[in-house]
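Everything on this sheet refers to the single structure shown next.
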Amino acid sequence: MKLLPLLFVILIVCAILPDEASCDQSELERKEENFKDESREIVKRSCKKECSGSRRTKKCMQKCNREHGHGR
């Protein structure tokens, strides 16, 4: 009978704490999002270079982004 409260506490703690798989999944999602953000930034910088000077128009930037797969 003395073990019953201890088992109950362990059960509650296990239910509250996230399991290892969900932690790994969250970390993977964060890494994937960071990769997407970095990729967008790289494309944005290269398009700014490509569309620099007098060619730097909204149309040029949109075309460049579409060609690199980041068009909206």
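Cβ coordinates are placed from backbone N, Cα and C, and glycine is handled just like the others.
Every position carries its original residue.
Ser46 to Ala appears in Swiss-Prot as a mutagenesis experiment; the accompanying note says: Slight increase in inhibitory potency towards Kv1.1/KCNA1. Secondary structure at Ser46 (mutagenesis position), as computed by DSSP, is helix. The Cβ neighbour count for Ser46 (mutagenesis position), using a 10 Å radius over every protein chain in view, is 13.
Listed in Swiss-Prot as a mutagenesis experiment, Lys48 to Ala is described as follows: Moderate decrease in inhibitory potency towards Kv1.1/KCNA1. Around the Cβ of Lys48 (mutagenesis position), a 10 Å sphere holds 13 further Cβ atoms from the protein chains shown.
Looking at Swiss-Prot, you'll find the mutagenesis Lys49 to Ala noted as follows: Moderate decrease in inhibitory potency towards Kv1.1/KCNA1. Lys49 (mutagenesis position): 10 other CB atoms within 10 A of its CB, across all protein chains.
In the three-state DSSP classification, Gly53 (mutagenesis position) falls within a helix. Annotation for Gly53 (mutagenesis position): no spatial neighbours, criterion Cβ-Cβ under 8 Å with sequence separation of six or more. Among the sequence features in Swiss-Prot, the mutagenesis site Gly53 to Ala is noted as follows: Moderate decrease in inhibitory potency towards Kv1.1/KCNA1.
Here the residue is the original one, while Swiss-Prot reports the published mutagenesis Ser54 to Ala with the comment Slight increase in inhibitory potency towards Kv1.1/KCNA1.
Take the CB of Lys58 (mutagenesis position) and look out to 10 A: across all protein chains shown you find 8 other CB atoms. Under mutagenesis, Swiss-Prot gives Lys58 to Ala with this note: Important decrease in inhibitory potency towards Kv1.1/KCNA1.
The mutagenesis experiment Lys59 to Ala is recorded by Swiss-Prot, whose note states: Important decrease in inhibitory potency towards Kv1.1/KCNA1. Taken residue by residue with DSSP, Lys59 (mutagenesis position) is part of a helix.
Its Cβ taken as reference, Lys59 (mutagenesis position) is surrounded by 9 other Cβ atoms within 10 Å in the chains shown. Of all the mutagenesis positions in the list Ser46, Lys48, Lys49, the shortest Cα-Cα distance to Lys59 (mutagenesis position) is found for Lys48.
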